[in-house]
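Participant: Take this structure first; my questions come after.
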Amino acid sequence: MAETYDFLFKFLVIGSAGTGKSCLLHQFIENKFKQDSNHTIGVEFGSRVVNVGGKTVKLQIWDTAGQERFRSVTRSYYRGAAGALLVYDITSRETYNSLAAWLTDARTLASPNIVVILCGNKKDLDPEREVTFLEASRFAQENELMFLETSALTGENVEEAFLKCARTILNKIDSGELDPERMGSGIQYGDASLRQLRQPRSAQAVAPQPCGC
């Protein structure tokens, strides 16, 4: 039986190698921790249908390799992404320091309107923390990002990170800030009736006015 959904969103999971991107994806899709996680080679893919604000949304999620040698390959997957999880490891300042470069790639190669949530992963390793919550919050605020600390091991805030990103995209569609019909938006309608309901006013038929004669 074919899946039915109102919208399809293309998501990216980006950030340096070793930050737990694949484990976040696995926790979100399978609801369990990926014990034998190796570095991603190129890209990995997962999908899940979720309910967000009364709408059924299919998330197509591309988990990209963090190593520099794969950047030319993974960058080709950025195009047409509606949302992204930008991931760093709270126990590794090096992964935090590279966030600006990853964010530039996302906004340049995907879309200037891409919705990004910053995820400080490995929250379960708090005693080994190298990046404070306050510092990361400041980075998120300066770059107009949402922010959560997550744990792929315990599952803390993993679901919320994906859903918060999807919820923001839906709100932007409702407000007219994002147009699903625009090429490269990373958004597709799953139900044809929704497309008709959300046609721009200029495209809808104008009711005839009485002539007054």
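Glycine too: its Cβ is placed from the backbone N, Cα and C atoms.
As listed in Swiss-Prot for this protein:
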BINDING   18-23, Ser37, 39-40, Gly66, 121-122, Asp124, 152-153  GTP binding site
BINDING   Gly18, Thr19, Gly20, Lys21, Ser22, Cys23, Asn121, Lys122, Asp124, Ala152, Leu153  GDP binding site
BINDING   Ser22, Thr40, Asp63  Mg(2+) binding site
MUTAGEN   Gln67 to Leu  GTP-locked. Interacts with RUFY1
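Describe the structural surroundings of these features, if you would.
Facilitator: If you take the C-beta of Leu153 (GTP binding site) and look for same-chain residues 6 or more apart in sequence within under 8 angstroms, you find Cys23, Phe33, Lys122, Asp124.
Annotation note: Leu153 (GTP binding site) sits in a coil segment as assigned by DSSP.
In the three-state DSSP reading, Asp63 (Mg(2+) binding site) counts as strand. All protein chains shown were included, and the count of other CB atoms within 10 Å of the CB of Asp63 (Mg(2+) binding site) stands at 25.
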Participant: According to DSSP, folded down to helix, strand and coil, what is Gly20 (GTP binding site)?
Facilitator: coil
Participant: Looking only at Gly18, Thr19, Gly20, Lys21, Ser22, Cys23, Asn121, Lys122, Asp124, Ala152, Leu153, which the record lists for GDP, tell me the maximum pairwise CA distance in angstrom.
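Facilitator: Looking at Gly18, Thr19, Gly20, Lys21, Ser22, Cys23, Asn121, Lys122, Asp124, Ala152, Leu153 as a set, their Cα atoms extend up to 17 Å apart.
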Participant: Sorry to bug you, but what's the C-alpha spacing from Ser22 (GTP binding site) to Asp63 (Mg(2+) binding site), rounded to the closest Å?
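Facilitator: Cα-Cα distance, Asp63 (Mg(2+) binding site) to Ser22 (GTP binding site): 6 Å.
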Participant: Of Gly18, Gly20, which of the binding-site residues has the most Cβ neighbours inside 10 Å?
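Facilitator: That would be Gly20, with the highest Cβ count within 10 Å.
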